[in-house]
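Copied over from Swiss-Prot:
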| type | residues | note |
| --- | --- | --- |
| MUTAGEN | His43 to Tyr | Enzymatically active in presence of calcium with increased toxicity; when associated with V-46 or W-46; G-48 and D-64 |
| MUTAGEN | Leu46 to Val or Trp | Enzymatically active in presence of calcium with increased toxicity; when associated with Y-43; G-48 and D-64 |
| MUTAGEN | Asn48 to Gly | Enzymatically active in presence of calcium with increased toxicity; when associated with Y-43; V-46 or W-46; and D-64 |
| MUTAGEN | Ser64 to Asp | Enzymatically active in presence of calcium with increased toxicity; when associated with Y-43; V-46 or W-46; and G-48 |
| VARIANT | Pro71 to Ser | In minor variant |
Amino acid sequence: MRILWIVAVCLIGVEGSVIEFGKMIQEETDKNPLTSYSFYGCHCGLGNKGKPKDATDRCCFVHSCCYAKLPDCSPKTNRYEYHRENGAIVCGSSTPCKKQICECDRAAAICFRENLKTYNKKYKVYLRFKCKGVSEKC
């Protein structure tokens with residue numbers, strides 16, 4: 001599984017510590033993060049253009065905005081640790097940057113879970129040329 005995530009990073013440029021973020025998504029949604037979210041809508045994976053297609057796509061938009069607030073933390077590559085307490089994700093605090101990156105990923109994974117009922121398979125592999133217009137501001 002770890003090798004699959006490393007390959008995914010190289011191929012599609014998924015942001016963040018892909019291993020931890022992918023694990024969070026899997027735990028929260030019971031969906032394969034690579035196949036279910038990497039190409040979803042206009043804001044998941046590569047992209048960030050146009051209006052989010054639905055609530056799940058908005059989760060990705062907000063996640064990108066969260067990372068944009070942490071440019072000095074290298075959120076695309078900085079690994080972190082987290083654990084669970086009573087089923088809830090708890091971010092470790094080894095450094096402020098790692099904690100903030102983890103909190104961005106935690107919020108996105110929870111957002112995906114909260115919007116599972118409106119997950120739309122037609123956006124699962126959405127062609128990015130359909131994403132038109134300027135993206136709203138964070």
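Note: Cβ is positioned from N, Cα and C throughout, glycine not excepted.
Feature map: annotations from Swiss-Prot on the structure.
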residue : record               : contacts (Cβ under 8 Å, 6+ apart)
His43   : mutagenesis position : Pro52, Asp57, Arg58, Cys60, Phe61, Ser64, Ser135
Asn48   : mutagenesis position : Cys42, Phe61, Ser64, Ser135
Pro71   : variant position     : none
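Figure note: comparing Cβ neighbours within 10 Å for the mutagenesis positions Leu46, Ser64, the maximum is reached by Ser64.
In this structure, His43 (mutagenesis position) belongs to neither helix nor strand by DSSP; it is coil.
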